[in-house]
Amino acid sequence: MSDSEKLNLDSIIGRLLEVQGSRPGKNVQLTENEIRGLCLKSREIFLSQPILLELEAPLKICGDIHGQYYDLLRLFEYGGFPPESNYLFLGDYVDRGKQSLETICLLLAYKIKYPENFFLLRGNHECASINRIYGFYDECKRRYNIKLWKTFTDCFNCLPIAAIVDEKIFCCHGGLSPDLQSMEQIRRIMRPTDVPDQGLLCDLLWSDPDKDVQGWGENDRGVSFTFGAEVVAKFLHKHDLDLICRAHQVVEDGYEFFAKRQLVTLFSAPNYCGEFDNAGAMMSVDETLMCSFQILKPADKNKGKYGQFSGLNPGGRPITPPRNSAKAKK
């Protein structure tokens, strides 16, 4: 019948994994119909599951991947290929890196094969107005066609927005929102939806913690807000939570705590964009909700795969510029 029903998932996953151990950068060219099938079938599954996922430990949580496909394979080598471990990814699968297509196709294939053990949240780059600019559109156009990029957009518009692990760990891509008073507000967001320029959905994908801010502050991205430590503490107390787990910012060690360990930032793309010496990290949450971190060290040009660390400039990160550069900062 439809492409999605004719998917040979094992063949697709097998071809995507065949390049393990190859020279990084080797492409895997699936057929256009196979990719379309992955988008349509995963979209169905996303819509059949809640927009605010309720998950159970044990699981492994990963931050931004940004088209760094060979680093994604390293994460799975380290954490165990599905279904050996349960996974939650926090968004930003595409853009910036060279292999957004392989990255998103493997993730969607695993979602379809293991729908109750493998979860993907939406990042700010799973949005047409952003990935039109930062690489994914161009990669789709060069390797396939614009129509396929639009099929991905339809899929991304149905991704879940946030997850709560064992009623204690709140997970999203960006951060908190001044509009977020109850979890029911997230549950009421209707899909498919684009990411608006402001409001709850925008903030969950775009906001950032800032140690120098009390309450809410302006965000130098030109989108959403920053929030201080006491905003985190109040949110956790109000909702009887222990931890916020988010991604969205490159951090030197792959993970970084904020607000007395009440929030953690995860970033899973080592040597981000080839410009940074950051590590990538994955957070393992065990049955008792104890969190530990597995680190992918940055490759050092002179020392091979697991070289020494240099560092980021304090606070240094490539930021995504405003969605609309003419728009005044909030």
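Glycine is treated like the rest: Cβ placed from N, Cα and C.
According to Swiss-Prot, the protein has these features:
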MUTAGEN   Pro50 to Arg  Promotes SMP complex formation
MUTAGEN   Ala57 to Pro  No effect on SMP complex formation
BINDING   Asp64, His66, Asp92  Mn(2+) 1 binding site
BINDING   Asp64, Asp92, Asn124, His173, His248  Mn(2+) 2 binding site
ACT_SITE  His125  active site, proton donor
MUTAGEN   Glu184 to Ala  Promotes SMP complex formation
MUTAGEN   Arg188 to Ala  Abolishes SMP complex formation
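Structural mapping of features recorded in Swiss-Prot.
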residue	record	DSSP class
Pro50	mutagenesis position	coil
Ala57	mutagenesis position	coil
Asp64	Mn(2+) 1 binding site	strand
Asp92	Mn(2+) 1 binding site	coil
Asn124	Mn(2+) 2 binding site	coil
His173	Mn(2+) 2 binding site	coil
Glu184	mutagenesis position	helix
Can you give me the residues near the recorded Mn(2+) 1 site, meaning same chain, not Asp64, His66, Asp92 themselves, Cβ no more than 8 Å from the center of the site's Cβ atoms?
Gly63, Ile65, Gly67, Gly91, Tyr93, Val94, Asp95, Arg96, Gly97, Gly123, His125, Ala247, Phe267, Ser268, Ala269
Rounded to a whole number, how many Å is the Cα of Asp64 (Mn(2+) 1 binding site) away from the Cα of Asn124 (Mn(2+) 2 binding site)?
10
May I ask which residues of the same chain, at least 6 positions away in sequence, place their Cβ under 8 angstroms from the Cβ of Pro50 (mutagenesis position)?
Pro160, Arg187
Near His66 (Mn(2+) 1 binding site), which residues of its chain come within a Cβ-Cβ distance under 8 Å, counting only those 6 or more away in sequence?
Asp92, Tyr93, Val94, Asp95, Arg96, Gly97, Ser100, His125, Ala269, Tyr272, Cys273
Tell me, by DSSP, whether His248 (Mn(2+) 2 binding site) is helix, strand or coil?
coil
Which of these recorded positions has the least crowded Cβ, counting other Cβ atoms within 10 Å: His125, His173, Arg188, His248?
Arg188
Taking the recorded positions one at a time (Ala57, Asp92, Asn124, Glu184), which has its Cβ surrounded by the most other Cβ atoms within 10 Å?
Asp92
What count of other C-beta atoms do you get within 10 angstroms of the C-beta of Asp64 (Mn(2+) 1 binding site), across all chains shown?
29
Between Ala57 (mutagenesis position) and His173 (Mn(2+) 2 binding site): CA-CA distance (Å):
19
Measure from the CA atom of Glu184 (mutagenesis position) to the CA atom of Ala57 (mutagenesis position) and give the result in Å, rounded to a whole number.
22
